[in-house]
Amino acid sequence: MASSPTPSLDSMRGGANSIESYEHAGYLSDSPLTLSGSSPPASDSAICSDEYTGGSSVKSRSEVTVINGHHPISASVSSSSSASSSSCSSSSSSSSSSSSSSSSTSGLSGCGSTSSSVISANNVASSNGPGVIGSNLQSSNNGGNSGISSLVVGAGKGSNSSSNSSSSNTSANGSPPRCTACKSKCSDAVAKCFECQSYLCANCVTAHEFMHCFNGHNVCLIKGFEASTTGTPLSVGSPSNNPASNEFKYASSLTMMLQQQQQLDSQQQQQQQQLLPAQPMSQLSKIVLAAAAQANSQEQQREDSIYGSLHPQQQQQQQQQQQRQLFCPRHKQELLKFSCRTCCILVCKECIVLEHSTGLHELENVQSPGMTTSTGSTANESALQTLLADMRGKIGEIVGIAGNSDQNLTKVKLQYQKAHNELNETHQFFASMLDERKTELLKELETLYTAKVNSNNSWQQRSRDLIDKGLATCEAVERSPAPPSSLLTEALLLRKSLEQQLQTGIQEMQLPFEIEFMSNYQSIQAGVRNTFGYIRANSSDGGPTGMSLTSNGHGKQPPIARPTQSASNSSASSAGSGHHGHHQQSHHHGHHNHHQTAHHQQLQAQSSLHGLGLGLSGASLLDSSSSAGGAVGAFSNGGLLLGGRDRNALAVEQHFGELMPKRGGGGYTGSNGSATSAVAHYNPYEKWSNGGSDNLFSSVTSGVSGSSAVADAFASLSAVGGSVVSGAGAGGSTVSSESLLDLTNKLLSATIYPPKSQIKRQKMIYHCKFGEFGVMEGQFTEPSGVAVNAQNDIIVADTNNHRIQIFDKEGRFKFQFGECGKRDSQLLYPNRVAVVRNSGDIIVTERSPTHQIQIYNQYGQFVRKFGATILQHPRGVTVDNKGRIIVVECKVMRVIIFDQNGNVLHKFGCSKHLEFPNGVVVNDKQEIFISDNRAHCVKVFNYEGQYLRQIGGEGITNYPIGVGINSNGEILIADNHNNFNLTIFTQDGQLISALESKVKHAQCFDVALMDDGSVVLASKDYRLYIYRYVQLAPVGM
């Protein structure tokens, strides 16, 4: 071992102060300060305090370093930027742990401690956990040097290494340092924490990495401590001592702030020490400082000569690497250290936890620049090269496409010229057709004018002849020599014929003969747009060909509004509706076994009652009555009025008591007054439905309190078939099927159905809505009627605006026709519309005062009008497959069937069965389905006026607003009781499915069905909604 260039203090004192081994069986203390053996002599302490009075240890917890078996000098030596001027203080040595790495900073640690670690603020590495793990630390202790030079070399190099890592906790025999952070005293240290001032084993490093209590701790991994403990000399010029490779890397911004604060404190302390008055320096201190300055100067020159050209490049690379560090845009404090191959983006730790789970996404670690290995670098370079190759390939494709731009322009130009020529040809054809039509109309006008002139001339000739004959007759009578009495008989004979001729002449003169050209400019505009043609372009860019123009050709936005969900959202909502239906089916499955027998009996009763026209309602009547106590069975038992009614009322009261807490949230006492008061103040929305009275639950309360609804039904039965109460026990009179049918209907409308539907309804949402209040295009003041033609165009009767508006299936305005008036092509309060499917003609009914029917063609041109002297209160209108017009009237409860010319084919009254009809539809079997708002059902008649059956009822179809029949022949009954509800039946009355809207609507006017499985709803909020209903499996009550 080479001798130290500076004499040892022990040799100067004349004796070796050996310290016994640091590692022994009895580990004395957890602190690295504890030593076994003799303490430093008093002379050493005197040396330290001779020059530096009041100086303390370099660190708060000093460490003892054993070098070559000698005890080091207990003094602190700090070298300034110049080798000649230096000051020594414990505070400056302590502050050197946070100063930046520079080759001019060195120092001797006092009281057995080497120079503290120099932490550079520029050397920042990524954090792998709560503890900040630094880069590998290599020992800077030169085994070949000893004494003062060996102490000074580590500090004089200006590197970030610390001799503490190899010598502070190392015994004289070269054993590695032990962990001082845990209770296990036999674990080798692999790192050091500068916050805890402890050496760490592998377990402690793991704890610092993952435990939150160690967040922000600076942990430095120790590399090569085995070599340093065995005494293997490390050359000063070796790459392992390179400051760039031995720096501590930190990624914590808080650590950098603390380091900067420590640097400022260190600089302030140094300035304060420089301002202190110079104290006399002992001879020994002068020798030590001179030796330290000389060694530092030699070491610095050696490093400058070896790494002078390399170090600036490494610093520049480090700065570039720090600039290349990217932070997550969402999590500002996290680095983008991972790459998600699945999503082809860089992510941080938080992004992995939230969105890029390991099981579903393929992740790889993007190594930090300071930690990149050769293998990782090669993989990243290959990935980068692959990406660049792909980009070059895409660029080549773009270049190829751009090269064909001339050909594309030529092709587009040819297509433009072709379209231009075809457009001109179409215009010429239209012009020729207009000229031809103009010639025809002029010829017709000339013919009519000539005929009128000729007729006038002939009449004038005849009138002159008549005048001449009349005057001649008068003169002949006056000149006659016979007495007047003899001529009186002849004059009386000629008087009658003469008066007739004069009257005929006067009437012919007063007959109006008007010639007028009738034209509909809006219809012409719509017809030209529909028939002239259109430009079709598949361009998707935002240029002129890609701009979407509205159908009215003016380029303005159509009056259409859609819900916030897009088309994808509407499809997702349909899937959500299916899921909801599955949940409902699973809910019903739990009750299937319980109701299986009852459902079977219901089907049998239904099949047996089809002959009476009861359908589902009759079956429900039998089923519900049997469950309520046998009200229908009481017909043969004689207890009809007392026992049957009391049991039925009791069942309804019990059901109502169960229903009210669910709907209103309040308790139900069971008394009549409490039930009535609970209904009176409950939910004012219940009064919104069409035809609804204030007594919303009048049927239920009447059943509870013994109202006259059921009694009236029984009284009618008594009037038809005799006294039921008195005659039932004694045999009574037999009730006819017709009277039983009437009684069944009245019972059905009185008490058999609950006030709120007990069937489970599937949710549906509207996918389009349009319209608003106003008088402009696409605006309404009262959209009271709606119909759909074969092209799925929506035809709306705007009553108070006295017009008909036509929209496409997306709700975009097309055209309108009509104006206020009583003349031809004028409308006055149109309230319902229907469409002839074959021809597209539009049938319009008007309410009072005209109460007539007008027919327009599909372009809005007037055809004819009729029915003003026949109709009184037209409410619903429809057209069958043979073009016959069926009109149902409210108030007078009458159905009238017209042909296209206005002739009455059939007419019948149905006041016995209808209460307030408001919608009508027909099937191909000449059956008329009429929705009755106040009877809560649909009544079915044939063309001869015979009542057939009933579909739906209270509790299922409350206050229906319209009825329709779809392409599958199913009957759809719409009502807006609470929500907008759709209930689908077969034509025989069997329930198929039930739906309801997610949003509530106020009063609704009318509904119409589209071919794509949608229903158009006209509401009193001046808007039209298009709902798509879903066909579901049959559901039970």
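The backbone N, Cα and C atoms fix where each Cβ goes, and this holds for glycine too.
Original residues fill every noted site, and no substitution is shown.
What Swiss-Prot lists as Zn(2+) 1 binding site is CYS179, CYS182, CYS204, HIS208, and the listing cites sequence analysis. For CYS204 (Zn(2+) 1 binding site), the Cβ neighbour count at a 10 Å cut-off comes to 25, with all displayed protein chains included.
The Zn(2+) 2 binding site annotation in Swiss-Prot covers CYS328, HIS331, CYS351, HIS356 and is backed by sequence analysis. Secondary structure from DSSP puts CYS351 (Zn(2+) 2 binding site) in a helix. Residues within less than 8 Å, Cβ to Cβ, of CYS351 (Zn(2+) 2 binding site) and separated from it by at least 6 positions along the same chain comprise CYS328, ARG330, HIS331, GLU334, PHE338.
According to Swiss-Prot, the mutagenesis experiment HIS802 to Leu carries the following note: In bratfs3; induces production of tumor-like neoplasms in the larval brain. Disrupts interaction with nanos and pum. Sequence-distant neighbours of HIS802 (mutagenesis position): residues of the same chain at least 6 apart with a C-beta under 8 Å from its C-beta are GLY818, GLU819, CYS820, GLY821, GLN826, LEU827, LEU828, TYR829, PRO830. For the recorded site, HIS802 (mutagenesis position), the DSSP three-state label reads coil.
Mutagenesis annotation in Swiss-Prot: TYR829 to Ala, described as Disrupts recruitment by pum; the structure shown retains the original residue. In the three-state DSSP classification, TYR829 (mutagenesis position) falls within coil.
Swiss-Prot lists ARG847 to Ala among its mutagenesis entries, and the accompanying note reads: Disrupts recruitment by pum. Spatially close to ARG847 (mutagenesis position) yet at least six residues away along the chain are THR799, TYR829, ASN831, HIS873, PRO874, judged by Cβ distances under 8 angstroms.
For the mutagenesis of TYR859 to Ala, Swiss-Prot gives this note: Does not affect recruitment by pum. The structure shown keeps the original residue. DSSP assigns TYR859 (mutagenesis position) to coil in the three-state reduction, outside any helix or strand. In sequence order, ASN520, SER523, ALA526, GLY527, ASN530 are the residues of the chain that are 6 or more apart from TYR859 (mutagenesis position) and have a CB within less than 8 Å of its CB.
For the published mutagenesis GLY860 to Asp, Swiss-Prot gives the following note: In bratts1; induces production of tumor-like neoplasms in the larval brain. Disrupts interaction with nanos and pum.
Swiss-Prot documents ARG875 to Ala as a published mutagenesis change and attaches the note Disrupts recruitment by pum. Within 10 Å of the C-beta of ARG875 (mutagenesis position) there are 21 other C-beta atoms, taking all protein chains into account.
All protein chains shown were included, and the count of other CB atoms within 10 Å of the CB of ASP1012 (mutagenesis position) stands at 10. For the mutagenesis of ASP1012 to Ala, Swiss-Prot gives this note: Does not affect recruitment by pum. The structure shown keeps the original residue.
Residue environment of CYS182 (Zn(2+) 1 binding site) contains 15 other Cβ atoms, counted within 10 Å of its Cβ in all protein chains. With all protein chains in the displayed structure included, the most crowded Cβ environment within 10 Å among the binding-site residues HIS208, HIS331, HIS356 is that of HIS208. Of the listed binding-site residues CYS179, CYS328, the Cβ environment within 10 Å is emptiest of other Cβ atoms at CYS328. When Cβ atoms from all protein chains are considered, those within 10 Å of TYR829 (mutagenesis position) total 19, not counting its own. Cβ contacts within 10 Å of GLY860 (mutagenesis position), excluding its own Cβ and spanning all protein chains shown: 22. Annotation note: ARG847 (mutagenesis position) sits in a coil segment as assigned by DSSP. Taking the C-alpha positions, the distance from HIS208 (Zn(2+) 1 binding site) to ASP1012 (mutagenesis position) comes to 66 Å. Cβ proximity to the Zn(2+) 1 site centre (mean Cβ of CYS179, CYS182, CYS204, HIS208, cutoff 8 Å) flags the following additional same-chain residues: ALA181, SER187, CYS193, SER198, TYR199, LEU200, CYS201, ALA202, ASN203, VAL205, ALA207.
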